[in-house]
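Shown next, in structure tokens, is the structure this report addresses.
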Amino acid sequence: MRRLSSWRKMATAEKQKHDGRVKIGHYILGDTLGVGTFGKVKVGKHELTGHKVAVKILNRQKIRSLDVVGKIRREIQNLKLFRHPHIIKLYQVISTPSDIFMVMEYVSGGELFDYICKNGRLDEKESRRLFQQILSGVDYCHRHMVVHRDLKPENVLLDAHMNAKIADFGLSNMMSDGEFLRTSCGSPNYAAPEVISGRLYAGPEVDIWSSGVILYALLCGTLPFDDDHVPTLFKKICDGIFYTPQYLNPSVISLLKHMLQVDPMKRAAIKDIREHEWFKQDLPKYLFPEDPSYSSTMIDDEALKEVCEKFECSEEEVLSCLYNRNHQDPLAVAYHLIIDNRRIMNEAKDFYLATSPPDSFLDDHHLTRPHPERVPFLVAETPRARHTLDELNPQKSKHQGVRKAKWHLGIRSQSRPNDIMAEVCRAIKQLDYEWKVVNPYYLRVRRKNPVTSTFSKMSLQLYQVDSRTYLLDFRSIDDEITEAKSGTATPQRSGSISNYRSCQRSDSDAEAQGKPSDVSLTSSVTSLDSSPVDVAPRPGSHTIEFFEMCANLIKILAQ
């Protein structure tokens, strides 16, 4: 069965020292790249591949004080799906009791702000090229119901080839029809009049204003609204009057004035900008591929399956959102993201993935080669293009020397084994399942069907995969076999977890427990003791109930 790796609650990792440096997960943290509202951004180096990443450290206490803990969970899940050449990728999220570590794409060119400060204004052609890339990223976010709300040259990074990459979605949030944002955030010099005045705003229009300020900075090397005295700065912004140098093209001046309209209702939308004559010059086709037509009658099974895996939800939940045209629901957003990403890869031949350096264009090799950061323990996975049957066959390997993938029905975690089992017991108790402890790392669980009064049963076995990774395996069980192997044990229904103390197991211990090679599915129905119950066979239903038990448990653990 497919291994489920996005067990967010249990995907915690402790800080470790590595040659005097802090290590989080597989990443050795290095120098500080910058300091933001919630914490620092450090460069990280993957201990296995040697590739660099940027690690954004979000302090939990600061997040709690802003009351955004509940809001960012599904937003981060969708940001993992974002794949655009001009948006910084989010690879993985690692949690510790004190911090959240967001492992992101690293680019070497620094901030656009520093580049302008050092080199001054850019020529019109280069300004247009970068602005086209920035607006393409903003449009991608808006189409998938995310607003940035803090766009500025400091949040636009440059790669080694002088391509723009939008970063720092820390202040962004999902937008929905009829919902107005009240939060006043962002940097004053780039903030729209409705933001600094505290008025209600919908979201996309504030990104248009900020994009206009960035375009002005590219063309002029200065800001349209600037003053050391904050009240004076606010007055300039609310008046919307800015200086236009004589060297500016009249066409771009008209675009700037449309984007920097004080009245958000009169302000340019992305559609207006895309149709502007200045913007359309030398516009690469890949930046704005044709809009997808999302059909409520034609469902993409591959995308549907991927959403269910990433959000640990049922197909019915996703289909309900799609059929009801609830496009603002995170499940629907994720579904359309996956389709959008595939369409971009298929239609845009010069579209390259947002990796560093971005000189690898799409070809057959790059479509099948995994990203260097996509190692087995990463939480985030890139939405994949369609594969051949050979690629989907785990028995075949396209390249010699590549270790064959191992499939499990279970969850991997790098937490301590005692903590894993303690969390499992809490989840079982919350679901009102019954269980008994065979040993500290092996539980037998059953659930009573309220309709048939029969029991569905499974075992939970924790295995050690390597020196730091554990696999919680789900298995449908047959009591006659299990009791003969393990003997009887007193059923424990208490929520107490005092039994789980330091009792680490090695790989040899796992083998001694009779590690299964496959997930065993059985259609027999037996009682928790060794005596079978005479119940008429229910072909297929036992398997379905087993998977329902697994799904319910995983949902609780993922909260």
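Backbone N, Cα and C atoms are what each Cβ position is placed from, and that goes for glycine too.
Features of the protein shown, as given by Swiss-Prot:
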type	residues	note
DOMAIN	27-279	domain 'Protein kinase'
BINDING	L33, G34, V35, G36, T37, F38, G39, K40, V41, K56	ATP binding site
ACT_SITE	D150	active site, proton acceptor
MUTAGEN	D168 to A	Loss of kinase activity
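Taking CA atoms as the reference points, V35 (ATP binding site) and D150 (active site, proton acceptor) are 15 Å apart. Least crowded of the binding-site residues (L33, V35, V41), judged by neighbouring Cβ atoms within 10 Å of its own Cβ: V35. Cα proximity to D168 (mutagenesis position) (within 10 Å) is found for the following recorded positions from L33, G39, D150: D150.
With a 10 A radius on its CB, D150 (active site, proton acceptor) counts 22 other CB atoms from all the protein chains.
Mean predicted confidence for the domain 'Protein kinase' (27-279): the pLDDT average there is 84. The recorded positions examined here are G39, D168; by Cβ neighbour count within 10 Å, the least packed of them is G39. In the three-state DSSP assignment, the secondary structure recorded for D168 (mutagenesis position) is coil. Separation of the C-alpha atoms of G39 (ATP binding site) and D150 (active site, proton acceptor): 16 Å, rounded to the nearest whole number.
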